[in-house]
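> Got these off Swiss-Prot a minute ago, pasting:
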type	residues	note
MUTAGEN	THR28 to Leu	In TS7; temperature-sensitive
MUTAGEN	ASP157 to Asn	In TS28; temperature-sensitive
VARIANT	TRP58 to Ser	In strain: ECOR 67
VARIANT	GLY60 to Cys	In strain: ECOR 13, ECOR 20, ECOR 26 and ECOR 70
VARIANT	GLY64 to Arg	In strain: ECOR 50
VARIANT	GLN135 to Lys	In strain: ECOR 51, ECOR 52, ECOR 57, ECOR 59, ECOR 62 and ECOR 64
VARIANT	GLN153 to Arg	In strain: ECOR 67
VARIANT	ARG155 to Cys	In strain: ECOR 35
Amino acid sequence: MSQPRPLLSPPETEEQLLAQAQQLSGYTLGELAALVGLVTPENLKRDKGWIGVLLEIWLGASAGSKPEQDFAALGVELKTIPVDSLGRPLETTFVCVAPLTGNSGVTWETSHVRHKLKRVLWIPVEGERSIPLAQRRVGSPLLWSPNEEEDRQLREDWEELMDMIVLGQVERITARHGEYLQIRPKAANAKALTEAIGARGERILTLPRGFYLKKNFTSALLARHFLIQ
């Protein structure tokens, strides 16, 4: 097969984006990195977002870490997902930072979570630690939007979690709350505190939180589309 080339500007259509992603399928991260002059780190301990950055280069992504989607003109978000040898997700998937203040009037329809999950390009990548990072292969991409049932499930979880935040119960939220969507602390160190609402309506300082998709949600999603048993 002819060697793929990175997109030098953002893709103009979903078809172009998907076609480019399909070209990467089967290549190792080391091969893709070498083709664009990147050095593959030994592991992801200090470079947690490295795989995402590499694929953004190949796919012509535009957003960086800005709040809009990675492919803003198309309204598509890129999510890499580490999978085991059976194609099952190995970890939860970060969606966006959870807003802990200023939430009056926010609805599911206008929420950042729904905005980020409206249209997602999922790219599975081999993630088992026994495989050296440079030798991990990129899998077949999937362009996905939540169906009615998935949207309902995510909405219910989001509403439950946001109610707890608004009612000053952020410190009581655990990873077990929510069936498919969870909230967890998201901070590189325990000193990075942010404002939130306390139990009596007062301002408190707490760790920043992030919304994550649980593995049971992404596992069912991948299994349904790739017919994994």
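For all residues, glycine too, the Cβ spot is worked out from N, Cα and C.
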> Between ASP157 (mutagenesis position) and GLY60 (variant position), what is the CA-CA distance rounded to a whole number of Å?
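Computed Cα spacing between ASP157 (mutagenesis position) and GLY60 (variant position) is 33 Å.
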> Restricting to the same chain and to sequence separations of six or more, state which residues have a Cβ under 8 Å from that of TRP58 (variant position).
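For TRP58 (variant position), the qualifying residues are PRO4, PRO6, LEU7, GLN20, LEU24, LEU32, VAL36.
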> Relative to the Cα of GLN135 (variant position), which of the recorded positions THR28, GLY60, GLN153, ARG155 have a Cα no more than 10 Å away?
THR28
> What is the interatomic distance between the Cα atoms of GLN153 (variant position) and THR28 (mutagenesis position), given in whole Å?
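Between the Cα atoms of GLN153 (variant position) and THR28 (mutagenesis position), the distance comes to 35 Å.
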> Return the single residue from the recorded positions list (THR28, GLN135, GLN153) that has the minimum number of other CB atoms within 10 Å.
GLN135
> Which of the three DSSP-derived classes (helix, strand, coil) applies to GLY60 (variant position)?
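For GLY60 (variant position) - judged by DSSP and reduced to three states - the answer is coil.
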> Run through the Cβ atoms and count how many others sit within 10 Å of the one on ARG155 (variant position).
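So the Cβ neighbour count for ARG155 (variant position) comes to 18.
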> ARG155 (variant position) to THR28 (mutagenesis position): how many Å between their Cα atoms?
36
> In whole Å, note down how far the CA of THR28 (mutagenesis position) lies from the CA of GLY60 (variant position).
19
> Please compare the recorded positions GLY60, ASP157 by how many other CB atoms fall within 10 Å of each one's CB, and tell me which has the fewest.
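Relative to the other recorded positions in GLY60, ASP157, GLY60 has the fewest Cβ atoms within 10 Å.
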> For ARG155 (variant position), which DSSP three-state class applies?
helix
